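Sequence annotations record features per position, and here Swiss-Prot assigns 3',3'-c-di-GMP 1 binding site to Arg33. Residues annotated as 3',3'-c-di-GMP 2 binding site in Swiss-Prot: Lys135, Ser136, Arg137, Asp138, Asp163. What Swiss-Prot notes for the published mutagenesis of Arg33 to His is this: Decreases cyclic di-GMP binding affinity.
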Amino acid sequence: MPSFDIVSEVDLQEARNGVDNAVREVESRFDFRGVEATIELNDANKTIKVLSESDFQVNQLLDILRAKLLKRGIEGASLDVPDEFVHSGKTWYVEAKLKQGIESAVQKKIVKLIKDSKLKVQAQIQGEEIRVTGKSRDDLQSVMALVRGGDLGQPFQFKNFRD
């Protein structure tokens, strides 16, 4: 029986490349000359720290970062940015988390979405991924389109497609 897994992962190497590209652009931009502005990736806890002298510049840095990550194949929805920026001394910063794995509430929404679609497939939650099995490949491709089309707040990848 054909099956596949629904996962939500961020390739840390691609994230590092995107952060490096963003830092390179910030260093060459005229509006950031003479300004303390940094973007750092912390591999251990999978966060990106964006720091600058004003909250407006932090927003600009986040826009640059999102654009560079998108070019590296990482969608902006996989970056969890808090609404409030932290003001410390003369700098503003924000720590954005990279979303890894699918939370249980989102998993339940996906399973409910699949069951409500009346397709002849089964969805099982396995840790931080969802295994979908069905009799026909067409049903599985319909599930892929359904999950991509559903607004669930984070990007999903499909792995281990078996026929």
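The backbone N, Cα and C atoms fix where each Cβ goes, glycine too.
Locations of recorded Swiss-Prot features on the structure.
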residue : record                        : CB count, 10 Å
Arg33   : mutagenesis position          : 9
Lys135  : 3',3'-c-di-GMP 2 binding site : 11
Ser136  : 3',3'-c-di-GMP 2 binding site : 13
Arg137  : 3',3'-c-di-GMP 2 binding site : 12
Asp138  : 3',3'-c-di-GMP 2 binding site : 11
Asp163  : 3',3'-c-di-GMP 2 binding site : 8
Practice task
Excluding Lys135, Ser136, Arg137, Asp138, Asp163, please set out which residues of the same chain place their CB within 8 Å of the center of the CB atoms of the 3',3'-c-di-GMP 2 site, keeping sequence order.
Solution key: Pro2, Gly134, Asp139, Leu140, Gln141
Exercise for the section: Between the Cα atoms of Arg33 (mutagenesis position) and Arg137 (3',3'-c-di-GMP 2 binding site), find the distance and write it as a whole number of Å. Expected result: 54
